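Quick look at what Swiss-Prot annotates:
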- Gly31, Lys32, Thr33, Thr50, Gly76, Asn132, Lys133, Asp135, Ala163: GTP binding site (BINDING)
- Thr33, Thr50, Asp73: Mg(2+) binding site (BINDING)
- Gln77 to Leu: Probable constitutively active mutant unable to hydrolyze GTP; increases dendrite number and length (MUTAGEN)
Amino acid sequence: MAQAAGLPQASTASGQPYVSKLVLLGSSSVGKTSLALRYMKQDFSNVLPTVGCAFFTKVLDLGSSSLKLEIWDTAGQEKYQSVCHLYFRGANAALLVYDITRKDSFHKAQQWLEDLEKEFQPGEVVVMLVGNKTDLGEEREVTFQEGKEFAESKSLLFMETSAKLNYQVSEIFNTVAQELLQRAGDTGSSRPQEGEAVALNQEPPIRQRQCCAR
């Protein structure tokens, strides 16, 4: 049965940021944790596969409003897939991450989308398809056009990135955050509660059509 995620939640106290939950989904070793660590700590290193789920929090300051982003990094191994579905609950956004050098991971991202579609009503969740590891372009198995066309066919946001080179990592999370705030509506200035504040004073990258149709 589909569950209602609703819009990002705003605190009842005046001036508090919206709170949104974002889940990272994808096969093992596609770079979900690397993307999260690069975004949160500007750090890149070889990491062990995630067991269960890792959790990060960051407050994004847009000047007139702010958003507290709760980032849930889920395990990609098949044996954890049923557990990962538990982390869908209450999600407002999802990154479907694949490795551009592994066609199978692209297909797996499509399966994760099917799982999301079973859990949520259309338009309830902001979804971005993310092709990681553009630094390994010579080993590419999934073309940019393939990713773009699939995203367009499903009304998803789409970007390619490299956690290793820090290419478009911030843009991915910031674009999703801006989409979440747009949906929630700008209700005036907000004050971050906790976490690291990051200014989003740049124009978002060109995006595909609205993800998970409105």
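Cβ atoms are placed via backbone N, Cα and C, with glycine included.
Note on Gly31 (GTP binding site): other Cβ atoms within 10 Å of its Cβ, all shown chains, come to 26. It is 14 Å from the Cα atom of Ala163 (GTP binding site) to that of Asp73 (Mg(2+) binding site).
Summarising the environment of Lys133 (GTP binding site), the number of other Cβ atoms within 10 Å of its Cβ, over all protein chains shown, is 25. Rounded to a whole number, the C-alpha distance linking Gly31 (GTP binding site) with Asp73 (Mg(2+) binding site) is 10 angstrom. With a 10 A radius on its CB, Thr33 (GTP binding site) counts 23 other CB atoms from all the protein chains. The separation of Thr33 (GTP binding site) from Asp73 (Mg(2+) binding site), Cα to Cα, is 6 Å. The local packing around Ala163 (GTP binding site), expressed as other Cβ atoms within 10 Å of its Cβ over all shown chains, amounts to 27.
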